[in-house]
Amino acid sequence: MAPTRKFFVGGNWKMNGRKKCLGELICTLNAANVPAGTEVVCAPPTAYIDFARQKLDPKIAVAAQNCYKVTNGAFTGEISPGMIKDLGATWVVLGHSERRHVFGESDELIGQKVSHALAEGLGVIACIGEKLDEREAGITEKVVFEQTKVIADNVKDWSKVVLAYEPVWAIGTGKTATPQQAQEVHEKLRGWLKSNVNDGVAQSTRIIYGGSVTGATCKELASQPDVDGFLVGGASLKPEFVDIINAKQ
């Protein structure tokens, strides 16, 4: 019997919001029904991690959107996993396509960050995904498997890892992978984990989808057997995020 994977919904607020509007969003989330079978995590901008943790109901966890690969030091503008934990956050998003493509983070650096964050006791939402030209060239699998390998090489305990598949061409573009496209990649990723890690990890690791997820698209995506939740961008700042949290209901 395959283990039941708890549905996981992450809200990535990116570089958005001020205390007033985020406070209003938090009030909406605190009043929302969060199903017992769903884990919800919100990732505010670094400046608002403490604010979000103090205001959010304990049923919703808090994540950082990034961290560095060491504990302390002369790294201007960076934040360490220890600092993130000190603020009450328990997760970190690593390898997001915007970190890869806007800020030039390499697979190697992302792997080092994953290793350090896990060693420090944070849960990791590890992001992978292909660009449009890579999908059109037919190398989606090659790209996401290479990205996954670097992450896997740095993971000792998979119970603290959620894999987020985000086709880069679907992020912030309004284009969503079809449920069938998402399922196909998720199924292949689970197969990769089975072949390259082990069957237990493949069965228990949650693989979530990111890329223009909305209240309108979430239910059909959530019905796919290998889609274990979502990493939501723009829609996580709107009341429809509550609909996405309840996509399995």
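Glycine is treated like the rest: Cβ placed from N, Cα and C.
Every position carries its original residue.
Secondary structure from DSSP puts His96 (active site, electrophile) in coil. Annotation comment: Swiss-Prot describes His96 as active site, electrophile, evidence class sequence analysis.
Sequence annotations record features per position, and here Swiss-Prot assigns active site, proton acceptor to Glu166. In the structure as shown, the Cβ atom of Glu166 (active site, proton acceptor) sits within 10 Å of 27 other Cβ atoms.
Within the same chain, residues at least 6 positions away in sequence whose Cβ sits under 8 Å from that of Lys14 (substrate binding site) are Pro45, Gln65, Glu98, Gly233. For the recorded site, Lys14 (substrate binding site), the DSSP three-state label reads coil. Look at Swiss-Prot and you will find Asn12, Lys14 tagged as substrate binding site.
In Swiss-Prot, the entry for mutagenesis Leu163 to Gln states: 50% reduced activity. The structure shown retains the original residue. Cβ neighbour count for Leu163 (mutagenesis position) (all protein chains, 10 Å cutoff from its Cβ): 26. Leu163 (mutagenesis position) carries a strand DSSP state (E or B).
Secondary structure from DSSP puts Leu193 (mutagenesis position) in a helix. Quoting Swiss-Prot on the mutagenesis of Leu193 to Gln: 50% reduced activity.
Less than 8 angstroms from the CB of His96 (active site, electrophile) sit Asn12, Gln65, Asn66, Cys127, Glu166, each of them six or more residues away in the same chain.
Annotation: Asn12 carries the greatest number of neighbouring Cβ atoms among the recorded positions Asn12, Leu193 [cut-off 10 Å, Cβ to Cβ].
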